[in-house]
Amino acid sequence: MFVPWQLGTITRHRDELQKLLAASLLPEHPEESLGNPIMTQIHQSLQPSSPCRVCQLLFSLVRDSSTPMGFFEDYACLCFFCLYAPHCWTSTMAAAADLCEIMHLHFPEEEATYGLFGPGRLMGIDLQLHFFVQKCFKTTAAEKILGISNLQFLKSEFIRGMLTGTITCNFCFKTSWPRTDKEEATGPTPCCQITDTTTAPASGIPELARATFCGASRPTKPSLLPALIDIWSTSSELLDEPRPRLIASDMSELKSVVASHDPFFSPPLQADTSQGPCLMHPTLGLRYKNGTASVCLLCECLAAHPEAPKALQTLQCEVMGHIENNVKLVDRIAFVLDNPFAMPYVSDPLLRELIRGCTPQEIHKHLFCDPLCALNAKVVSEDVLFRLPREQEYKKLRASAAAGQLLDANTLFDCEVVQTLVFLFKGLQNARVGKTTSLDIIRELTAQLKRHRLDLAHPSQTSHLYA
């Protein structure tokens, strides 16, 4: 029975995924982007009037009434997993592998199955838009569709700006943004489906999902970290030595994973091998600033390892309670991680040393500053992503998901307004935006973060300080 989010699925579809990875590298020379077919297709996918390529593919396959019910259940199950996954590179990679698996299971003779990715086919941006940005699979009330479409327009506008490096001068945030500043700031937030913490279930996920995945006795799937490390170490500078906090033994452990087999992916010659397959990442680029990178390794850990969400929560509490004095957060992080026995609550040495290998600034950004990191930490469910399901309950969950009963919202946190503002904020960091527009976005984001009880450093500081 098909279960998403498995390392074995990624390795099994290596040949197809290599095409996707090759099409997710930036051109070697930026001036070549204008006529580059990959960049042209990505730009076209981000046009508000362009159809979703994944939706088009799926509808072309299910027109036939003989489409097996198992396809709908497998696809809905993948969508359910994506609903509880962080928006990052690893999630896009896992979704791509699972889509390959579903196609090979149910349409083995279709030509599209063996040419799923690459120019003229699906690209990383198409997977991001379908599964994580627009979430085309979500069941939505008819009266909400137009409002959500307006928010999706804003998201695609700023994602396109991150690709081109600038937001159109005609864009005006005040006239494009739905007014929320006069709404009541107390009580349940009207812009999303958050439940009160006193009435929400203990685990936060739906009851059927808890019965399917939760329980200390449930075995966990293998980590996806080896694939993440392998691919990024061979195609980018993100994991280049020396990582400031990786001592020699730690680096050798990371390299032992990478060197234990042939590289999963070897980038083509005519490509930028400093930024990796960044076109599968939300920011569509790898940029550095003040000891941080736009590709957050800690967000990748959330999607790649079952221990990561709890470990990072524990680390955050440890940093806050480490010293009673008014010591800066960056210093607190450095002091906590300076202990050679730091993070004993993480059993996997690879995860522990990857986190400890991050700079204090990277950890500060993820735990206390960046809205996208905070959103990822809020929506992720390690039980859904990494617990092996109970067979009978899993059959019920698949049927329910295929009927759309579990795809209306992420019950941990689901707010289109906040998600849209977070994308706009990332656009401020990675594209040229007018000063007035930038101030208006930060003002609205700050208010929404406060209303949703997301306690972070002020976004204006983060936008100037970190990548």
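Just so you know, the numbers here start at 1 and follow the chain as drawn.
Cβ atoms are placed via backbone N, Cα and C, with glycine included.
Quoted from Swiss-Prot, the note on mutagenesis experiment C52 to A is: Strong loss of stability. According to DSSP, C52 (mutagenesis position) sits in a coil region rather than a helix or strand.
Every protein chain considered, the tally of other Cβ atoms within 10 Å of the Cβ of H130 (Zn(2+) 1 binding site) stands at 23. Positions annotated as Zn(2+) 1 binding site by Swiss-Prot: C52, C55, H130, C136.
For C191, C192, C415, H452, the entry in Swiss-Prot reads Zn(2+) 3 binding site, with the evidence type sequence analysis. C415 (mutagenesis position) carries neither a helix nor a strand DSSP state and counts as coil.
The secondary structure of C299 (Zn(2+) 2 binding site), as reduced to three states from DSSP, is helical. In the shown protein chains, 27 other C-beta atoms lie within 10 A of the C-beta of C299 (Zn(2+) 2 binding site). Taken from Swiss-Prot, the feature Zn(2+) 2 binding site applies to C296, C299, H366, C373.
Other C-beta atoms found within 10 angstroms of the C-beta of C373 (mutagenesis position) number 25, with every protein chain shown included. The mutagenesis experiment C373 to A is recorded by Swiss-Prot, whose note states: Strong loss of stability.
According to Swiss-Prot, the mutagenesis experiment C415 to A carries the annotation: Strong loss of stability.
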Please state whether DSSP places C373 (mutagenesis position) in a helix, a strand or coil.
helix
Restricting to the chain of H366 (Zn(2+) 2 binding site) and a gap of 6 or more, list residues whose Cβ falls under 8 Å of its Cβ, or answer none.
C296, L298, C299, L312, C373
Spatial neighbours of C136 (Zn(2+) 1 binding site) among the recorded positions C52, C415, H452, using Cα within 10 Å, are C52
Additional residues surrounding Zn(2+) 1, by Cβ distance to the C52, C55, H130, C136 centre under 8 Å:
R53, V54, Q56, L58, D126, L129, Q134, F137
Sort out the sequence-distant neighbours of C52 (mutagenesis position) for me: same chain, 6+ apart, CB within less than 8 Å of its CB, listed by position.
D126, L129, H130, Q134, C136
At 10 angstroms around each C-beta, which of the recorded positions C136, C296, C415 has the fewest other C-beta atoms nearby?
C136
Neighbours of the Zn(2+) 2 site C296, C299, H366, C373: Cβ within 8 Å of the Cβ centroid, same chain, sequence order.
C88, L297, L298, L302, E362, K365, D370, L372, N376, A377
